[in-house]
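Features as listed in Swiss-Prot:
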{"type": "DOMAIN", "residues": "1-225", "note": "domain 'BAR'"}
{"type": "DOMAIN", "residues": "292-430", "note": "domain 'PH'"}
{"type": "MUTAGEN", "residues": "LEU317 to Phe", "note": "In fkd2-2; vein pattern defects"}
{"type": "MUTAGEN", "residues": "GLY321 to Glu", "note": "In van3-2 and fkd2-1; reduced ARF GAP activity, mis-localization and vein pattern defects"}
{"type": "DOMAIN", "residues": "501-643", "note": "domain 'Arf-GAP'"}
{"type": "MUTAGEN", "residues": "ASP518 to Asn", "note": "In scf-6; intermediate vein pattern defects"}
{"type": "MUTAGEN", "residues": "CYS519 to Tyr", "note": "In scf-1; strong vein pattern defects"}
Amino acid sequence: MHFTKLDDSPMFRKQLQSMEESAEILRERSLKFYKGCRKYTEGLGEAYDGDIAFASALETFGGGHNDPISVAFGGPVMTKFTIALREIGTYKEVLRSQVEHILNDRLLQFANMDLHEVKEARKRFDKASLTYDQAREKFLSLRKGTKSDVAAALEQELHTSRSMFEQARFNLVTALSNVEAKKRFEFLEAVSGTMDAHLRYFKQGYELLHQMEPYINQVLTYAQQSRERSNYEQAALNEKMQEYKRQVDRESRWGSNGSNGSPNGDGIQAIGRSSHKMIDAVMQSAARGKVQTIRQGYLSKRSSNLRGDWKRRFFVLDSRGMLYYYRKQCSKPSGSGSQLSGQRNSSELGSGLLSRWLSSNNHGHGGVHDEKSVARHTVNLLTSTIKVDADQSDLRFCFRIISPTKNYTLQAESALDQMDWIEKITGVIASLLSSQVPEQRLPGSPMGSGHHRSASESSSYESSEYDHPTTEEFVCERSFLGYNERPSRSFQPQRSIRKGEKPIDALRKVCGNDKCADCGAPEPDWASLNLGVLVCIECSGVHRNLGVHISKVRSLTLDVKVWEPSVISLFQALGNTFANTVWEELLHSRSAIHFDPGLTVSDKSRVMVTGKPSYADMISIKEKYIQAKYAEKLFVRRSRDSDFPQSAAQQMWDAVSGNDKKAVYRLIVNGDADVNYVYDQTSSSSLTLSRVILVPERPKREDVLLRLRNELLDRTGSSSNISPEGSGGSSLLHCACEKADLGMVELLLQYGANVNASDSSGQTPLHCCLLRGKVTIARLLLTRGADPEAMNREGKTALDIAAESNFTDPEVLALLSDTNGYNHRQC
């Protein structure tokens with residue numbers, strides 16, 4: 001108790017005064033504290049505005065998914081961080097509101113109401129005390145002879161004033177007691193409540209960022225990998241530039257030390273057999289509308305006017321036999337073609353960057369071209385010949401192209417450059433003459449019909465890499481084997497990515513790929529290449545911890561280069577729904593658990609009590625489930641020998657022959673089938689033939705084998721298919737290269753198929769592709785480590801086989817020639 005006695009006494013008055021002084025000091029302190037708290041809340045408000053401004057700036061900087069510049073530096077990834085930043089800003093705004101309500105408002109109320117009430121009570125007490133003193137003096141100053149009614153009135157006034165005085169005194173005591181009581185809890189409660197608000201603020205922020213930690217780590221890892229790749233690419237670029245400088249120096253020294261003149265000879269010069277073959281192969285590609293650049297670079301051209309001045313022009317020799325040049329330097333286009341105007345020489349017999357750029361401009365601009373980007377048609381080489389040196393000119397490195405309509409005098413920049421131009425033009429003329437292409441079928445200009453190619457043959461990224469690989473391969477196979485009937489079901493074109501469609505959009509259309517294969521989270525944006533499933537970012541972190549021997553995790557949005565046509569074809573053939581029927585078969589079929597021979601008693605009990613997690617479950621639950629699902633194969637039903645009359649190897653062979661990716665996938669997962677299984681001559685080659693094993697009488701079996709083989713040869717018109725008599729030592733990859741498609745080859749490679757395996761004839765899968773015109777599969781094998789220098793039993797390499805089998809794909813030929821020493825590119 002603050003007041004032991006309530007009697008009005010000097011000690012009581014002194015105690016009141018002391019408490020009032022303490023209350024006034026507390027009021028001043030409270031107001032100062034309030035000013036500091038208000039400044040703090042204003043700072044929180046400014047910090048919230050700063051957070052929102054930072055998030056908005058990051059969102060603007062990151063751009064959108066359709067912005068190519070944004071995608072190049074990871075803008076879509078950064079945009080995801082803006083959501084977290086805005087959420088953190090919201091937490092900060094909530095903190096500011098709580099501090100203002102819990103601390104600022106209570107401080108202001110305590111100072112302006114509770115402490116102010118003490119002052120008001122003191123004023124009322126002083127006024128009542130004065131009134132009471134006056135009434136008491138009047139009453140005590142009465143004489144004895146005062147009338148009774150006057151005395152009664154003064155006595156009543158004294159009683160009233162005393163009551164008012166006592167009431168005012170107790171009101172002051174109440175106000176002071178209230179202040180003293182609130183001192184014990186008001187400030188502690190306000191400050192501790194403020195700290196609790198801070199605790200919740202930081203806890204919410206931690207939980208939010210902790211949930212994003214796997215994604216942040218993935219982005220950091222990807223950024224580090226990108227840094228390493230960039231350093232490697234920069235070093236490779238520097239090496240290329242140094243090599244270019246060394247090549248220029250060698251050419252300069254060769255030109256200065258060599259002949260001052262030019263080689264003599266008229267007409268068509270003899271060129272190397274290998275170079276002639278390669279030029280001829282590229283020339284043949286023009287028949288399918290694929291225009292390739294054989295040679296391009298700068299030449300000086302003498303004008304036909306009286307002055308005969310020389311002007312530097314950029315000439316292009318393409319696979320249609322056309323030689324044309326640019327009147328002016330190319331205007332800077334969008335895309336990779338922007339650097340062509342500064343390029344002296346380019347790769348030959350390659351992909352033809354300039355023709356690609358011209359083609360893309362034709363399709364992209366509807367044939368309307370600026371003068372700066374239009375190539376001027378020069379000459380049809382079919383009716384032309386070459387003469388070395390200029391007519392009546394003592395200049396070095398000159399040569400002439402003589403045609404029925406016009407003569408062109410050209411000057412190269414060195415003797416080596418001159419010889420190379422003459423060799424390439426001579427080779428083109430020889431190829432044109434040998435093929436006897438009618439004059440009227442040749443395009444009239446570089447911008448003519450030769451460039452009006454279909455979308456599937458465009459050189460853009462979307463069309464060149466993703467447009468109908470199965471269809472293209474089948475057309476090539478028909479041209480090699482002479483098929484006349486309709487293609488079988490196994491070679492029907494699969495679903496492919498439409499032009500401009502992103503891999504993530506195409507793969508999410510596959511059954512079950514709209515949800516994570518492991519937890520069911522919507523819109524998964526990560527994938528396991530070898531498992532063929534789409535997973536969310538949280539499950540992808542668990543997959544990464546399993547190791548690449550179990551799951552090869554890649555991002556659908558970050559790892560753009562991974563999503564080749566073969567990988568996309570494989571994913572479209574599988575899907576999360578099918579993959580889970582293999583990996584979770586026992587999980588959804590409890591009755592099969594008791595009959596699975598591969599499960600122990602403890603494993604069976606684990607399967608019975610284990611359930612599939614949801615995306616809201618803790619990461620530890622998902623880790624245990626994914627570990628059991630893929631690493632331990634706890635929910636996979638093991639294949640038994642009694643399930644099928646055939647061996648696992650024979651089933652694999654039949655599935656690959658039938659292009660049944662799902663069956664191959666199931667056999668690999670269920671029975672750990674050997675993808676490097678080698679076909680034995682004593683085994684059968686197809687599901688139809690394998691059924692003959694069940695026939696009891698051997699003579700009848702042999703008759704059926706012979707009849708089926710003859711029917712097979714009658715249908716195809718060729719004996720190139722793998723058969724029991726001619727497939728000794730063939731691997732599953734050999735079989736896939738001949739009978740399956742790109743996705744099947746990708747599936748076998750993902751599970752460790754030997755890309756350089758050879759059969760009894762020494763033929764590798766690459767050799768088989770070249771023999772049968774499998775263009776896309778040949779490209780895939782070369783990019784996955786196929787050895788172009790491997791020889792068969794006859795000592796022939798892949799390039800030799802391609803030359804003999806009239807294989808005409810320029811990209812594959814360029815890859816083969818680079819390895820075998822036929823690289824004719826001028827750096």
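Each residue's number is its place along the chain shown, starting with 1.
Glycine too: its Cβ is placed from the backbone N, Cα and C atoms.
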Helix-strand-coil residue split for the domain 'Arf-GAP' (501-643), DSSP-based: 67 helix, 11 strand, 65 coil
Spatial separation of ASP518 (mutagenesis position) from GLY321 (mutagenesis position) - C-alpha basis, Å: 57
Residues near CYS519 (mutagenesis position) in space but at least six apart in sequence (CB under 8 A): CYS536, GLU538, CYS539, LYS612, PRO613, SER614, TYR615, ASP617, LYS622
Rounded distance in angstrom between the Cα atoms of LEU317 (mutagenesis position) and ASP518 (mutagenesis position): 55
For ASP518 (mutagenesis position): intrachain residues, at least 6 apart, with Cβ closer than 8 Å: VAL533, VAL535, CYS536, CYS539, VAL542, LYS612, PRO613, LYS622, TYR625, ILE626, LYS629
Overall pLDDT of the domain 'BAR' (1-225), taken as the mean: 85
Count of other CB atoms lying within 10 Å of the CB belonging to GLY321 (mutagenesis position): 24
In three-state DSSP terms, the structure that GLY321 (mutagenesis position) belongs to: coil
